[in-house]
Amino acid sequence: MSFNANLDTLYRQVIMDHYKNPRNKGVLNDSIVVDMNNPTCGDRIRLTMKLDGDIVEDAKFEGEGCSISMASASMMTQAIKGKDIETALSMSKIFSDMMQGKEYDDSIDLGDIEALQGVSKFPARIKCATLSWKALEKGVAKEEGGN
């Protein structure tokens with residue numbers, strides 16, 4: 001078995017682990033609430049976040065969807081907790097670039113999120129992977145706009 005095949009297998013295992021055992025599943029009370037959906041495949045997510053100044057104090061999600069969208073939400077909420085908003089948004093940009101097959105800044109450790117790299121080869125699934133990240137961006141914009 002080649003190195004790439006082993007890596008693909010590992011990445012699939014990481015994705016399935018986050019799908020079957022999602023981190024941060026649930027709802028936060030008194031928080032920023034963002035509902036997003038992907039009409040193409042039916043994925044739905046509700047992201048709830050609490051900020052302490054410019055720090056993402058906590059983030060949880062609930063929803064229904066394919067393994068990629070739910071695993072991505074699990075990975076994202078895990079990755080952004082404790083990060084400042086600027087870093088969280090930078091991670092979102094990096095993830096978006098990765099999904100589009102663009103060169104991306106690898107100076108920020110994405111952790112398990114890198115397991116989703118292979119999704120970029122399947123254009124129909126990119127929206128699944130980026131749904132929770134779009135919710136993050138919308139939530140930050142909502143908070144900064146005071147809505």
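Cβ atoms are placed via backbone N, Cα and C, with glycine included.
The noted changes are left out; the structure has the residues it started with.
The Cβ neighbour count for Cys41 (mutagenesis position), using a 10 Å radius and every protein chain shown, is 15. For the published mutagenesis Cys41 to Asp, Swiss-Prot gives the following note: Complete loss of growth without mevalonate.
Taking the Cβ of Cys128 (mutagenesis position) as centre and 10 Å as the limit, one finds 25 other Cβ atoms among all the protein chains shown. In the three-state DSSP classification, Cys128 (mutagenesis position) falls within a helix. Per Swiss-Prot, the feature Zn(2+) binding site maps to Cys41, Asp43, Cys66, Cys128.
A strand conformation is recorded for Asp43 (mutagenesis position) in the three-state DSSP classification. The local packing around Asp43 (mutagenesis position), expressed as other Cβ atoms within 10 Å of its Cβ over all shown chains, amounts to 23. One mutagenesis experiment named in Swiss-Prot is Asp43 to Ala, and its note says Increases stability of the bound Fe-S cluster. Binds SufS, binds about 35% Zn(2+).
Using a 10 Å Cβ-Cβ cutoff, Cys66 (mutagenesis position) registers 17 neighbours. Cys66 (mutagenesis position) falls outside any helix or strand according to DSSP and counts as coil. Among the mutagenesis experiments that Swiss-Prot reports, Cys66 to Ala is described with the note: Does not interact with SufS, does not activate SufS; no effect in presence of wild-type protein. Binds about 15% Zn(2+).
Record note (Swiss-Prot) on the mutagenesis of Cys128 to Ala: Does not interact with SufS, does not activate SufS; no effect in presence of wild-type protein. Binds about 45% Zn(2+).
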- Cα-to-Cα gap, Asp43 (mutagenesis position) vs Cys66 (mutagenesis position), nearest whole Å: 7
- Rounded Cα-Cα span from Cys41 (mutagenesis position) to Cys66 (mutagenesis position), Å: 8
- Message: Can you tell me the CA-to-CA distance separating Cys41 (mutagenesis position) and Cys128 (mutagenesis position), as a whole number of Å?
- Response: 8
